[in-house]
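Noted in Swiss-Prot for the protein shown:
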| type | residues | note |
| --- | --- | --- |
| DOMAIN | 20-202 | domain 'Eph LBD' |
| DOMAIN | 324-434 | domain 'Fibronectin type-III 1' |
| DOMAIN | 435-530 | domain 'Fibronectin type-III 2' |
| MUTAGEN | TYR596 to Phe | No loss of interaction with SPSB4; when associated with F-602 |
| MUTAGEN | TYR602 to Phe | No loss of interaction with SPSB4; when associated with F-596 |
| ACT_SITE | ASP746 | active site, proton acceptor |
Amino acid sequence: MAVRRLGAALLLLPLLAAVEETLMDSTTATAELGWMVHPPSGWEEVSGYDENMNTIRTYQVCNVFESSQNNWLRTKFIRRRGAHRIHVEMKFSVRDCSSIPSVPGSCKETFNLYYYEADFDLATKTFPNWMENPWVKVDTIAADESFSQVDLGGRVMKINTEVRSFGPVSRNGFYLAFQDYGGCMSLIAVRVFYRKCPRIIQNGAIFQETLSGAESTSLVAARGSCIANAEEVDVPIKLYCNGDGEWLVPIGRCMCKAGFEAVENGTVCRGCPSGTFKANQGDEACTHCPINSRTTSEGATNCVCRNGYYRADLDPLDMPCTTIPSAPQAVISSVNETSLMLEWTPPRDSGGREDLVYNIICKSCGSGRGACTRCGDNVQYAPRQLGLTEPRIYISDLLAHTQYTFEIQAVNGVTDQSPFSPQFASVNITTNQAAPSAVSIMHQVSRTVDSITLSWSQPDQPNGVILDYELQYYEKELSEYNATAIKSPTNTVTVQGLKAGAIYVFQVRARTVAGYGRYSGKMYFQTMTEAEYQTSIKEKLPLIVGSSAAGLVFLIAVVVIAIVCNRRGFERADSEYTDKLQHYTSGHMTPGMKIYIDPFTYEDPNEAVREFAKEIDISCVKIEQVIGAGEFGEVCSGHLKLPGKREIFVAIKTLKSGYTEKQRRDFLSEASIMGQFDHPNVIHLEGVVTKSTPVMIITEFMENGSLDSFLRQNDGQFTVIQLVGMLRGIAAGMKYLADMNYVHRDLAARNILVNSNLVCKVSDFGLSRFLEDDTSDPTYTSALGGKIPIRWTAPEAIQYRKFTSASDVWSYGIVMWEVMSYGERPYWDMTNQDVINAIEQDYRLPPPMDCPSALHQLMLDCWQKDRNHRPKFGQIVNTLDKMIRNPNSLKAMAPLSSGINLPLLDRTIPDYTSFNTVDEWLEAIKMGQYKESFANAGFTSFDVVSQMMMEDILRVGVTLAGHQKKILNSIQVMRAQMNQIQSVEV
């Protein structure tokens with residue numbers, strides 16, 4: 001409590017002496033004062049001397065020998081000049097009554113002080129009345145010292161000084177009155193004044209003069225304003241002015257802004273001198289710039305790094321600027337077949353930092369054309385490819401007999417700040433002979449009671465010419481030690497002598513001159529049971545007998561037909577258990593992976609619908625509103641409530657009335673396709689309604705609709721990482737489809753749907769059929785009679801109708817471009833024929849605005865003319881995952897110095913001089929929706945538009961960040977074009 005009371009007392013200590021403003025001072029009079037006296041025999045004006053023996057006008061009275069004295073002295077009208085409390089300083093002398101011989105008992109040594117308020121000078125000889133009311137008594141004034149006869153003889157002056165105050169006063173002015181009632185005294189001097197708190201700089205703020213309050217205990221709050229180059233902290237700045245004109249109780253404070261330091265006892269905030277800086281607000285002094293940095297002017301908040309030196313985003317401002325490291329040294333490589341060990345020593349110069357790491361760039365130079373391309377994602381790095389902290393790495397899964405160039409980059413925290421590529425050391429190696437990689441997928445072609453025919457794909461990395469394959473198999477109930485091995489020169493084999501109805505485990509491996517590769521993952525297939533075999537024979541027997549009755553001439557044809565029918569019957573009679581097992585893999589393949597079955601291969605397409613799509617009762621479906629129109633009918637939104645499950649929001653495609661059987665079959669074929677897929681990035685089929693009208697396909701509902709329109713509506717609203725996340729989802733969905741041997745053929749942003757969580761899902765499987773052979777224009781016409789999407793389609797698919805997963809990869813590259821450009825039309829307003837011609841001449845789309853170079857490089861990889869050189873969807877997913885894990889890789893913006901060295905289509909901003917009006921210019925840059933806004937704001941000429949800044953663009957009403965950036969970039973180009981024209985004229 002004692003400490004708290006001491007703190008409160010310190011707050012009340014005055015900060016600076018009060019300022020006194022004099023309203024009246026009798027000592028300054030050079031002539032008679034002329035104050036009113038009553039009665040005339042009382043107070044008398046005489047000349048006298050002050051303590052310094054200066055001549056002054058005084059009043060005296062000494063009627064001590066007469067009783068009942070009531071002598072009044074009234075000043076002239078005194079204007080208060082805004083004061084609320086008045087102070088009166090009186091200097092006077094009083095005769096000691098005891099020193100006066102024979103003085104009566106009525107002798108006094110005191111007098112009274114009064115005041116009277118008025119708005120103007122209205123006093124007369126009789127008004128106000130000479131009495132206490134209407135006069136207001138201030139106090140009775142007594143002398144501290146009085147003089148006697150002895151003092152008079154010795155000419156000793158004993159002057160008393162007393163100060164009294166009164167208030168509040170509110171009229172324009174007042175009078176003072178002095179009442180003597182029987183004393184012998186002299187009123188030597190009277191000074192009337194008021195007090196105010198002085199102008200002061202306290203706690204970094206300026207407080208102007210403030211009048212004191214009306215009472216002695218009053219506290220008048222005054223707001224301060226920060227001194228130049230200071231700003232408020234804590235609470236609003238206040239000081240309190242007390243009744244005596246003293247500042248008390250400081251609250252809050254101002255501090256010097258960043259770039260300024262407090263000097264002259266905190267009364268001035270001075271800009272940091274050249275060569276110093278201050279990053280934050282406060283009263284501390286500026287500090288000298290760290291090494292390799294400087295300031296360009298006074299008042300710096302940070303020091304700018306010198307040329308060639310940089311500061312990382314997280315580096316403190318007082319840390320020296322650093323530079324990029326030099327290249328690693330003494331690289332040692334050790335090749336072992338298709339693997340490689342690299343070791344090196346650290347750079348000679350680390351750039352002055354301790355966060356040195358290494359990146360490995362792998363380039364394959366095996367094409368023989370002198371150009372190297374980046375290695376695919378199949379190459380493995382241990383411990384990792386980027387961000388190595390140790391000077392060594394193990395690289396495996398390289399291609400055999402291939403030349404590689406490895407760049408070992410030295411990077412640190414400021415490498416991204418430098419406009420130059422990282423310093424690196426490179427090493428060239430050639431891999432040796434190696435065995436092939438594992439076979440990735442195997443599927444059943446046919447089966448009987450004692451045989452199974454299998455087929456598989458070639459290894460992803462054959463590493464040479466495949467000589468033959470070795471198939472190993474054994475019964476599931478037995479161990480691997482009981483396996484039997486057979487060889488096949490091709491990738492198809494029929495295994496004979498199996499048990500009826502038994503489940504077998506199969507594995508296959510490839511052989512080159514380098515030896516056998518690894519076995520594939522285990523695959524499970526089951527032979528037919530005797531009952532299944534007999535059933536299939538009975539189903540086909542009438543066909544065989546009927547055909548033989550046609551005669552011996554057709555016997556050979558009948559036998560062939562019977563064999564074919566039996567074979568297809570065997571394939572169709574697979575048990576449910578086999579249907580599940582034949583698609584199951586372990587090891588290399590993803591568990592649960594299935595192979596896509598084209599529903600058009602079914603003799604009865606309705607059978608495909610029954611097999612792959614779930615029939616839903618119409619009573620479970622509730623259509624709510626139409627949201628669009630499709631090729632076969634309307635697209636609606638609604639709800640689906642299945643028994644025992646919660647109600648969900650769904651999209652419903654309906655088949656319009658009056659349909660033909662072919663239209664019904666084509667409509668339901670999409671459900672037969674979708675029903676085979678189960679992946680979070682592929683649109684999910686809930687089921688179909690075929691037993692009532694209208695026929696419906698019911699899918700999950702995607703709240704944000706198609707990706708292209710969604711991006712256009714949200715132009716510039718997403719971060720690069722969010723866009724990469726969308727691309728990663730699309731790639732994951734396409735990887736799943738490719739692994740099922742499904743080719744989409746119409747991959748485009750318009751066929752990607754987006755839900756409320758920004759999850760992108762592949763949809764629209766209407767073009768996923770082979771082109772008809774009898775089409776009149778195979779370059780442009782599809783099996784469904786619609787146009788091939790030229791802008792999204794790979795050149796080999798346009799020219800030869802060769803659709804593969806590799807052609808889907810090309811389309812995916814176009815989707816990447818659509819996403820990064822926020823739904824801009826690929827190839828802009830070029831005609832389809834111009835697009836085909838440009839692609840044939842190896843022209844490719846340029847990077848969209850603000851597109852990271854790594855993403856544009858991936859687009860260019862997808863647009864390789866040779867489809868075998870394009871990445872697979874699995875590699876694309878891995879690449880995007882690495883970008884998401886390392887966002888710094890997305891900081892470098894295109895243009896990119898690519899190893900592919902493909903020419904890019906020029907989509908520069910047009911020269912403004914080719915347009916007659918601002919409206920035409922806005923249309924040309926695809927911003928025509930703002931024509932009216934520009935006109936209303938007065939931006940109707942190119943001279944005015946060229947001066948627009950970001951605040952002007954906002955004022956016009958352009959709120960989308962992408963549109964703001966596009967217009968601002970176009971204006972900057974316009975300025976450059978204007979400057980160029982002016983320089984030519986000069």
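Cβ coordinates are placed from backbone N, Cα and C, and glycine is handled just like the others.
With DSSP classes pooled into helix, strand and coil, the tally for the domain 'Fibronectin type-III 1' (324-434) is 3 helix, 50 strand, 58 coil. In the three-state DSSP assignment, the secondary structure recorded for TYR596 (mutagenesis position) is coil. TYR602 (mutagenesis position) counts 17 other C-beta atoms within 10 Å of its own C-beta, drawing on all protein chains shown. Separation of the C-alpha atoms of TYR602 (mutagenesis position) and ASP746 (active site, proton acceptor): 23 Å, rounded to the nearest whole number. Taking a C-beta cut-off of under 8 angstroms and a sequence separation of 6 or more, TYR596 (mutagenesis position) has the following same-chain neighbours: ILE673, GLN676, LEU737, MET740, ASN741, TYR742. Annotation note: ASP746 (active site, proton acceptor) sits in a coil segment as assigned by DSSP. Mean model confidence of the domain 'Fibronectin type-III 1' (324-434) amounts to 87 (pLDDT, 0 to 100 scale).
The 10 Å shell around the Cβ of ASP746 (active site, proton acceptor) contains 21 further Cβ atoms across the protein chains shown.
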